[in-house]
Structure formats: C-alpha cells, structure tokens
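J.: Just passing along the structure, written as structure tokens.
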Amino acid sequence: MAKQPGLDFQSAKGGLGELKRRLLFVIGALIVFRIGSFIPIPGIDAAVLAKLLEQQRGTIIEMFNMFSGGALSRASIFALGIMPYISASIIIQLLTVVHPTLAEIKKEGESGRRKISQYTRYGTLVLAIFQSIGIATGLPNMPGMQGLVINPGFAFYFTAVVSLVTGTMFLMWLGEQITERGIGNGISIIIFAGIVAGLPPAIAHTIEQARQGDLHFLVLLLVAVLVFAVTFFVVFVERGQRRIVVNYAKRQQGRRVYAAQSTHLPLKVNMAGVIPAIFASSIILFPATIASWFGGGTGWNWLTTISLYLQPGQPLYVLLYASAIIFFCFFYTALVFNPRETADNLKKSGAFVPGIRPGEQTAKYIDKVMTRLTLVGALYITFICLIPEFMRDAMKVPFYFGGTSLLIVVVVIMDFMAQVQTLMMSSQYESALKKANLKGYGR
C-alpha cells in the first residue's frame with residue numbers, strides 16, 4: 001500500500017488542533033469568569049463597599065478579595081469565589097478516611113469517584129448557602145457603613161443569597177469543565193486567574209506609593225528582589241526529585257528474552273503541589289470571614305475578637321496556617337500516592353529496589369523515603385507562604401506579593417506548561433505510530 005502524501009502533516013495538525021481547542025476553551029472560560037466578576041449583586045452601594053475594603057487593607061477580607069479575583073470589592077455574584085467548593089472538598093476527603101461507607105465508595109473506582117464528586121457538589125451548595133446568608137445578613141450591620149445596603153429587607157437577603165450561591169455553583173461547574181475539556185486543574189486555574197487579574201493594579205499601586213514617597217525606593221527594590229527570589233526557589237524545588245534506583249532482572253516472555261535493565265522511580269519533593277496552600281487558606285478564610293462579617297453586630301463581640309486573632313500576621317493566624325499547610329501536605333500526598341500499590345506494581349513487572357526485598361519491604365522503604373520528602377516539601381511550602389508574608393506585612397505592600405499568591409501562580413503555570421508539553425508529545429507519538437503502521441502496510 002502506497003503512503004498517502006500529507007498524512008503525517010494532517011496527523012500532526014490534528015494533534016495541534018486538539019491542543020488549540022483546549023487552549024481556546026480555557027481562555028474562553030476565563031473570559032466568562034472575568035465578565036462574571038463584574039456583575040454586581042442588586043441592592044449594594046459599590047462606592048460604600050470600596051470604602052469598606054479600603055479600611056480593611058492588610059486584613060483577612062483583602063486576602064479573600066484576592067482569591068475571588070476582586071469580585072468581593074465589586075460586590076459581584078462571584079464574591080464567594082471557589083472557596084466553598086474547596087472547603088467542601090476538604091471535608092469530603094477527610095470523611096473518606098474516617099467514615100467506612102465513604103471509604104468503601106472511594107474504592108469503587110470510576111463510579112466511586114463520581115459519587116464522591118456528587119457529594120462534594122452537595123457540600124459546596126450547603127456551604128455556599130451558609131456563607132452567603134452570613135454575608136447578606138452581615139453587610140447591613142457593618143459598623144460605620146450606613147448606606148452599604150440600599151434597601152435592607154427580605155428582598156435584598158433573598159436576592160443576595162441566590163446570586164452568591166448561583167455564582168459559586170457556576171464557578172464550580174466552570175472549573176470542572178476546564179479540567180475535563182481544557183488544560184490543567186480547573187479550580188487552580190480559576191484561583192490563578194483571580195490572583196493574576198489583581199497583579200497589575202497591585203504593581204501600579206506599589207509604584208505609585210514609591211513615587212509619592214510613602215514607600216522607600218530601596219524597599220520597592222527589595223520587594224522586586226524578593227519576588228524573583230521566591231519564584232526561582234519555587235521553580236527549583238518543584239522540579240526537584242528523589243530518584244530511587246530500580247532494577248529489572250533478565251526475563252523471558254514467550255520467545256523474546258529481555259536483558260537486565262536499570263532505571264529509577266522519580267519521587268517529587270513536593271508531590272502535593274499547590275493544594276496544601278489553597279486548602280490551608282480556605283480553612284483560615286472560612287471562620288475568619290464569617291467572624292469579620294458578624295463581628296460588628298450587637299452581642300457578637302466575641303466574633304470580633306476571633307476575627308482580630310485570625311488576621312494575617314497575628315500569632316494564632318501564623319500557627320494555624322502553618323499547621324494546616326503541614327497537615328494537608330501529608331494528607332494530600334497520602335491521597336495521591338500509595339507506596340504499597342507502587343511496590344506491588346514493581347513486583348508484578350519483575351522490578352526490585354537493590355538491597356530491598358520485593359513486596360512489603362519495598363513498600364515500607366518507599367513510604368519512609370516519601371515521608372521524609374513530604375516533610376521537606378511541607379517545610380518548603382510553609383517557608384514560602386509565611387516568610388514573605390512577614391516581610392509583606394512589614395513593608396505594607398499588597399497581598400499579591402505574598403508567598404501564597406506567588407506559590408499558586410508559579411506552580412499553576414508550571415503544571416499548565418507540563419500538560420501542554422504532554423499533549424504535544426502524545427500527538428507526536430500518535431503521528432509516529434500511524435507512520436509506522438503505514439510503513440508496515442506498504443511492505
């Protein structure tokens with residue numbers, strides 16, 4: 001059979017076409033996200049809200065606004081952001097460990113994964129309703145903010161709750177669509193887009209502070225150096241691996257004899273990625289935000305106290321944030337990596353770690369190595385998230401230059417680029433396979 005001219009080009013073009021479609025879908029989804037962040041909740045005076053957020057600079061409210069992509073400052077329907085979904089995911093994942101029924105469902109494979117996802121959606125709905133009620137009832141009672149809600153009453157409460165819940169559920173659906181039909185993790189990309197959208201105004205505000213003399217030029221230079229240093233360090237660690245040597249003994253399958261081979265099992269230093277930072281932020285933001293909204297009301301003074309203790313830079317905030325990061329590093333790594341399963345797969349394929357017996361001993365060895373790596377990864381994420389926060393608080397620069405936001409931006413970009421490269425390589429691999437098949441037919 002003769003080789004058809006231009007078929008290789010068409011195969012390569014088809015692979016690039018798939019990549020192009022996925023990229024365009026991600027871009028389109030992010031455009032929708034940005035448009036939605038400008039659609040306001042009816043009945044709120046945006047000018048008064050902007051004044052409120054100006055007073056809340058450097059507090060947990062500004063941090064919440066950063067994660068929502070500025071939607072909170074515009075009283076948008078996306079003001080809750082994707083945080084209720086993340087909180088629900090944390091709760092469901094924890095329950096799959098401690099609840100026998102959910103643990104069994106999780107073991108059912110694809111069908112179990114779909115059920116867990118469905119429960120997460122239900123949890124998101126409940127948390128979104130709870131948080132939206134908190135915001136809707138808390139806004140009219142904010143101290144010194146008369147006129148924030150133009151006409152407080154049942155109509156406003158109902159409209160605000162429906163708008164906020166609908167916005168969160170839409171963002172959850174949009175994130176799932178990006179994961180399925182786009183590139184990368186949809187939820188991480190939405191958070192990334194929210195942070196990046198606020199970077200230009202934050203940079204402009206910082207430069208303006210330096211120009212007016214409110215911020216010393218050397219401090220501005222130090223901030224720039226810190227940002228580049230953190231970015232470099234994140235890239236360096238995220239690409240770091242611990243390679244366990246794996247040997248394949250000489251074996252025979254049918255009539256073919258395979259010679260002994262040596263390779264390695266790569267284990268990332270930070271296997272959990274950016275998830276611990278996002279989960280920890282969600283855990284801190286949820287009670288702190290509710291306390292901030294309700295704290296001004298009569299009889300809720302104890303919530304004001306909690307809100308003050310949970311502000312960025314406070315000892316309790318630092319302790320809880322660091323503890324949450326370390327916990328979620330170990331928890332999420334245990335979810336995505338199973339040493340026993342890895343050891344069993346090595347044993348089935350005839351591979352072994354030199355000096356370690358296959359099976360149980362190999363599983364224990366891999367688990368020990370992974371535990372040490374996870375500890376290093378947890379300390380690294382804690383350092384990245386907290387040290388720049390202290391410096392940011394001392395220099396009075398926006399949250400966008402903090403360690404958490406920089407970590408999320410850098411890691412999401414790296415994961416995105418890695419998936420783009422994977423898609424391109426898979427399209428080239430398919431093209432090579434088709435080419436090999438055509439050569440076989442032509443003989």
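The first residue you see is number 1, and the count goes up from there.
The backbone N, Cα and C atoms fix where each Cβ goes, glycine too.
Modelled residues match the original; the substitutions are not represented.
Pulled these from Swiss-Prot:
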MUTAGEN   Pro40 to Ser  In secY100; temperature-sensitive
MUTAGEN   Phe67 to Cys  In prlA3; altered signal sequence interaction, transient channel opening and closing in presence of oxidant; massive ion flux when cross-linked to SecE C-120 mutation
MUTAGEN   Gly167 to Glu  In secY100; temperature-sensitive
MUTAGEN   Gly240 to Asp  In secY24; temperature-sensitive at 42 degrees Celsius, impairs interaction with SecE even at 30 degrees in vitro
MUTAGEN   Ser282 to Arg  In prlA401; altered signal sequence interaction, transient transmembrane channels open
MUTAGEN   Phe286 to Tyr  In prlA4-1; altered signal sequence interaction
MUTAGEN   Pro287 to Leu  In secY161; altered signal sequence interaction
MUTAGEN   Ile290 to Thr  In secY121; altered signal sequence interaction
MUTAGEN   Arg357 to His  In secY39; cold-sensitive
MUTAGEN   Ala363 to Ser  In secY40; cold-sensitive
MUTAGEN   Ile408 to Asn  In prlA4-2; altered signal sequence interaction
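Can you tell me where each of these features sits in the structure?
T.: In three-state terms derived from DSSP, Pro40 (mutagenesis position) belongs to an extended strand segment.
For Gly167 (mutagenesis position), the same-chain residues 6+ apart in sequence whose C-beta sits under 8 angstroms from its C-beta are Gly36, Ala71, Ser76, Ile77, Phe78, Ala79, Leu80.
DSSP classifies Gly240 (mutagenesis position) as coil under the three-state reduction. Cβ neighbours within 10 Å of Gly240 (mutagenesis position), excluding its own Cβ and spanning all shown chains: 15.
DSSP assigns Ser282 (mutagenesis position) to a helical segment in the three-state reduction. Its own atom aside, the Cβ of Ser282 (mutagenesis position) has 22 Cβ atoms within 10 angstroms in the protein chains shown.
Note: Arg357 (mutagenesis position) has no non-local neighbours, i.e. no same-chain residues 6+ apart with C-beta under 8 A of its own C-beta.
For Ala363 (mutagenesis position), other Cβ atoms within 10 Å of its Cβ number 20.
According to DSSP, Ile408 (mutagenesis position) sits within a helical segment. When other Cβ atoms within 10 Å of the Cβ of Ile408 (mutagenesis position) are tallied across all protein chains shown, the result is 24.
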J.: Nearest by CA distance to Gly240 (mutagenesis position): which of the mutagenesis positions is it, out of Pro40, Ser282, Ala363, Ile408?
T.: Ile408
J.: If you skip the near sequence neighbours and keep only those at least six away, which residues in the chain come within under 8 angstroms of Pro40 (mutagenesis position), Cβ to Cβ?
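T.: Long-range Cβ contacts: Ala46, Arg74, Ala75, Ser76, Ile77.
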